[in-house]
Structures are given as structure tokens and as C-alpha cells.
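These come from Swiss-Prot:
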MUTAGEN   V90 to D  Abolished interaction with DDB1, DDA1 and RBM39 in presence of indisulam
MUTAGEN   L91 to P  Abolished interaction with DDB1, DDA1 and RBM39 in presence of indisulam
MUTAGEN   W112 to R  Abolished interaction with DDB1, DDA1 and RBM39 in presence of indisulam
MUTAGEN   V182 to D  Decreased interaction with DDB1, DDA1 and RBM39 in presence of indisulam
BINDING   C193, C196, C211, H214  Zn(2+) binding site
MUTAGEN   C196 to Y  Decreased interaction with DDB1, DDA1 and RBM39 in presence of indisulam
BINDING   F231, A234, F235  E7820 binding site
MUTAGEN   Q232 to R  Decreased interaction with RBM39 in presence of indisulam, without affecting interaction with DDA1 and DDB1
MUTAGEN   L244 to P  Decreased interaction with DDB1, DDA1 and RBM39 in presence of indisulam
MUTAGEN   L392 to P  Decreased interaction with DDA1 and RBM39 in presence of indisulam
MUTAGEN   D475 to H, N or V  Decreased interaction with RBM39 in presence of indisulam, without affecting interaction with DDA1 and DDB1
Amino acid sequence: MAPSSKSERNSGAGSGGGGPGGAGGKRAAGRRREHVLKQLERVKISGQLSPRLFRKLPPRVCVSLKNIVDEDFLYAGHIFLGFSKCGRYVLSYTSSSGDDDFSFYIYHLYWWEFNVHSKLKLVRQVRLFQDEEIYSDLYLTVCEWPSDASKVIVFGFNTRSANGMLMNMMMMSDENHRDIYVSTVAVPPPGRCAACQDASRAHPGDPNAQCLRHGFMLHTKYQVVYPFPTFQPAFQLKKDQVVLLNTSYSLVACAVSVHSAGDRSFCQILYDHSTCPLAPASPPEPQSPELPPALPSFCPEAAPARSSGSPEPSPAIAKAKEFVADIFRRAKEAKGGVPEEARPALCPGPSGSRCRAHSEPLALCGETAPRDSPPASEAPASEPGYVNYTKLYYVLESGEGTEPEDELEDDKISLPFVVTDLRGRNLRPMRERTAVQGQYLTVEQLTLDFEYVINEVIRHDATWGHQFCSFSDYDIVILEVCPETNQVLINIGLLLLAFPSPTEEGQLRPKTYHTSLKVAWDLNTGIFETVSVGDLTEVKGQTSGSVWSSYRKSCVDMVMKWLVPESSGRYVNRMTNEALHKGCSLKVLADSERYTWIVL
């Protein structure tokens, strides 16, 4: 007889009887046991133990937030984010603003020392995004590098504009622009070093009296445009001490480190010009779309010239291109630019710009580079025009009345940084560290210009380069970062105007196409290498939003196909206030490595 109630059906399914329910229960239990065994077997293959296996296990320690934090802090509006990677600290933040529409938001970040048998102890409080005028509540993300536990980096995303009246009065950014705020803050040390003790003796009673290594703050702000770059902390922070910032116009690699005067172990992190020896030349093989392109750990040989079998552009296309190029040429000469015949020769290579002078203009409308130029070794060595490198040393002023040195000129390329200590004193930037005494903070910036790279790749490596007219928009997604070889693989989605293939019938008018360019950028040399160039896909009736949406989905699929398991400790710890913006709260703050929960 069939069970008459849900409880009877459940009990029948879970019993060991010989009925169908009992057999089904055995099969289900067997499947569950088999699944766990398969997962554990996979550990031997991948070398990584997935924490998902133990998510339903009770934590070793489970405490309530109300029992370890005074109510005054909760009433003050503390939003608790999570545990640090080391498990020693719990982080929270507060945001405050006035009652009127013209007041700014002010953010503070807090470190609380966690102890199972006592209440949380506040050990550090810092103000984020120093002196920035923030008119709306931010999405915050606090991140830690895989192995660098000396500092955290905080991103603030302004995803919606202020109200219309304030925008009109203050001339703020419109819906096509978003502000990104970044603060890098030193983590409180577990104990006081000798330099911290000296600072405490110099400023008795001041909890913010710390040495520079354990007490610096670095702030910057930049603006991104549509299509707004994807936030990818797992890739942007994959290399310790380095953060990759996509500013919509360039990719900026920033390295932050603290050193002492006379430190012989100083090592430049970026752009140290270290390269591996050249590999023997080999003919290129077709790349399967299912396999990830190998990140070049060496400088490959020059790319072959375009085959003679490629279709030649029709006379109408050539005439139209020459007309456009002539207009640009005349405008350049009218402004006192360099004439066409005075330009230096290009060096052969996939990017064709290793020995390019900074002042050389970009190729226009599909101009091709001369393939009979002299070898790169014979050309004068100069930095590629698509790369900018700066290194500044920040030091604390020695006295209150010290006259600052000459102001450093803004190169309009590097991101501006404000560096302070915990007591709010600004650090002065210097280009040379010869006169530095005591501790100093080094900020390196290596910048890759997207538009220059796009023009170079199309000019030298695109089989459809003879059809190209201009590009209208682009979107950059990081596909992989190799911290050992310092290679960054990026995918450039491109909306462009190009003439149709000569084989197509109809009028010779430019059409809108979409394509993608994969490029590997070397953080040691600043040089990029073209990995692959996609075919042209005509955009028919699609909005730019749908084009970028499908492009980013394809990037996600590509990354998931290439995903390689890493050591459980080599991850970027990420804490956000996303739940707050969704109108809800986290249930627990979990330290999965130590099986500790704080119930909210």
C-alpha cells in the first residue's frame, strides 16, 4: 500500500525495507558517498582540496557578533566585512555624511583583533580615499594579495551618479563616467618593530605613531568610461605587491613597496628589462580555440610578412584610404608635425614598435609597415611608444619648516598618488633616492596605452588590416596573469569601421564590425606580443550593450576553460559590502581555513 502521508513517504524512503522507496534511498545515499569519494580522489589529481566539501560541517568555533562587540559600535553603523587571510583580524567600515545633498561621504576602515575567549579589540582605524569629495554611497571591496600580508587594497566604485540637481550644479560626471577610488593601507603588525618603538617614544600616547612600513596609506582616483571595465581582483592582484588598474584608456601596473635607506636588497619590481634568451625560430602553428595560448616567456621571432596570396585592396578602397590619409597628413604638417619621409624606420616584429620613437604618429587607415627595415639590433634602442614607466620615492619631511624641492611635473599619463602616514602627514615624492634617510615608500607605474596597441596590432598582424578604417570603441578583459614570468594576457574587444571584403558585392562603404585581439604584455620589458587576431564579424542591428555583453560572456567562458587549480593559499581574499547594497545582510563571517564563524 502506498504511504498516506509525506512523513510516511520520507520514512519509507529512508528505511532499509525491500520496497521501491528503500531501494531508492540506498541508491541516493550511495550516490552521495560516491560523490565525496570522487571529490577526494580528485584532490590527488588537482592538488587542491575544495572547501565546498565541508561547507555543511559545523564550524570549530561559532560566536555571535553581539557577544564580542560592544553595542555602541553597532549603533555607530559598523558594517563588518570578514576575516583577514591570517585569521587574526576582523575588518569593518563606517560611512558617514551630512543630512543635506551637498555633504560628502567619509569612509573609515577598522581592524579588530579576534580572540575566541574575549571581545574584539580595536587595533587600527584609518580614513579611506583621503580628502576625496564623494557624493554617493560606494560599493567597497577590500582585497588581500595571495602572499603579501603587509597591506590591503580597498576599491570604491561609484556605480550611480548623484541626483540631477547636484550634478547640474557641481558639473559632475554623467552616466557615461564612473569614479574609481583606491586606497592601499599598511596592515597593523602583530608586534612592534624597532622602528615602531622609536616612533612611539617620539610621540608618546599616540596610537598612530608607527613606522612607515607598518603605517602608510596611499590613495588615488581615476575615472572610467563606457563600457565600464570589468572588476577582476583575482587577476588584478595575482602578482604580489602589484595591482593592475584598467583606466579605460590604459592598463596601469602599480607596485608599492617600503624600503630603508642603505637597503642593499632593493629590487625593482616592474620594468627591470630582464628577458629570457631567444628561442629557436619555428613556423607558427594554428591555435585551437579550445586551448589557451601560451604566454610568451621569451621574445619571439619576427612575424612573417603578409602572404602574397592575400587579396589586394581594390582601386576604389585604395583611393578612399589615400584621400583620408592625405587629409591627416596635411593637418599634421600644418601643425608643424614630422613629414612622412622624415619618420624613422620600424623594426620588424609582431608589434613592430620595439624601436619606435615616442614621437612617431600612429598608422592611419591600414598603412602597412616596411618589411625590409634593418634588424632591431642595428636600430637605435629606445623605449616603445606605447609604454610609460615612472618610479617615485616618497619620504617624510624631516622638519616642519622644510622647503619642498621643485614640484614634479605631471606627465598626464601616470596616476596621481597621495601618500600619508597614519598621523595624516603627507610624504614628499622624489625621483632619486640618493638623499633619502630612514624609510621610504616606492611607487612604480608601468602603463600600456590601449589605443596605440590596437593600432599596432591591426597594422602589423591583422589579415584584414587593408580593410580597416577606424575603431569606435573597445573593451579590455584580463584573461590570465602569470606571476612567475610577469606576463599579462589581455583580450581587446573592438568595434570598428572597415571596408567589406573585395569579394562581397554591393557598394564600397565602410561597415561596423566586431572582433577581438589577444595580446600578452611583459611587465619586465613593457613589450607586448600579439597572440591572436580574430576575424571580423559584422554588427547587424545589435546595440553596443548587447555586443559587449556577449563579448564578456565569451571571455568568462574562455577563462573557465583555461582554469588551472592553484594552491589553496594562493588566492586573493576579497570582502565586499555588496549585501548591504542589495538590502540584506550576511548571515555569518566565515574563516573557512580555521572553521570559525561569527554569526551576525
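Every residue, even glycine, has its Cβ placed from backbone N, Cα and C.
None of the listed substitutions appears in this model.
Swiss-Prot feature annotations superimposed on the structure.
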residue	record	DSSP class
L91	mutagenesis position	strand
V182	mutagenesis position	strand
C193	Zn(2+) binding site	coil
C211	Zn(2+) binding site	coil
Q232	mutagenesis position	coil
L244	mutagenesis position	strand
D475	mutagenesis position	strand
Between F231 (E7820 binding site) and D475 (mutagenesis position): CA-CA distance (Å):
12
Calculate the distance in Å between the alpha carbons (Cα) of C196 (mutagenesis position) and C211 (Zn(2+) binding site), and round it to a whole number.
5
Whose Cβ, among the mutagenesis positions L91, C196, has more other Cβ atoms within 10 Å than any of the rest?
L91
Number of Cβ atoms other than its own within 10 Å, given for F235 (E7820 binding site):
19
Which residues, in sequence order, are found in the same chain with Cβ within 8 Å of the centroid defined by the Cβ atoms of C193, C196, C211, H214 at the Zn(2+) site, excluding those residues themselves?
P189, R192, A194, A195, Q197, A199, Q210, R213, G215
C193, C211, H214, F235 filtered to the binding-site residues whose C-alpha is within 10 Å of L244 (mutagenesis position):
F235
Can you list the residues of the same chain, besides F231, A234, F235, whose Cβ falls within 8 Å of the E7820 site's Cβ centroid?
T230, Q232, P233, Q236, L237, K238, I478, V572
Can you tell me how far the Cα of V182 (mutagenesis position) sits from the Cα of W112 (mutagenesis position), in Å?
22
Which recorded positions from the set L91, F231, Q232, A234, L392 come within 10 angstroms of H214 (Zn(2+) binding site), judged by C-alpha positions?
none
Give the number of CB atoms, excluding that of A234 (E7820 binding site) itself, located within 10 Å of its CB.
15
Of V90, L91, C211, L392, which is closest to Q232 (mutagenesis position) if I measure between C-alpha atoms? They're all recorded positions.
L91
V90 (mutagenesis position) versus F235 (E7820 binding site) - Cα distance in angstrom:
24
Largest tally of Cβ atoms lying within 10 Å of a Cβ, found at which of the recorded positions W112, F231:
W112
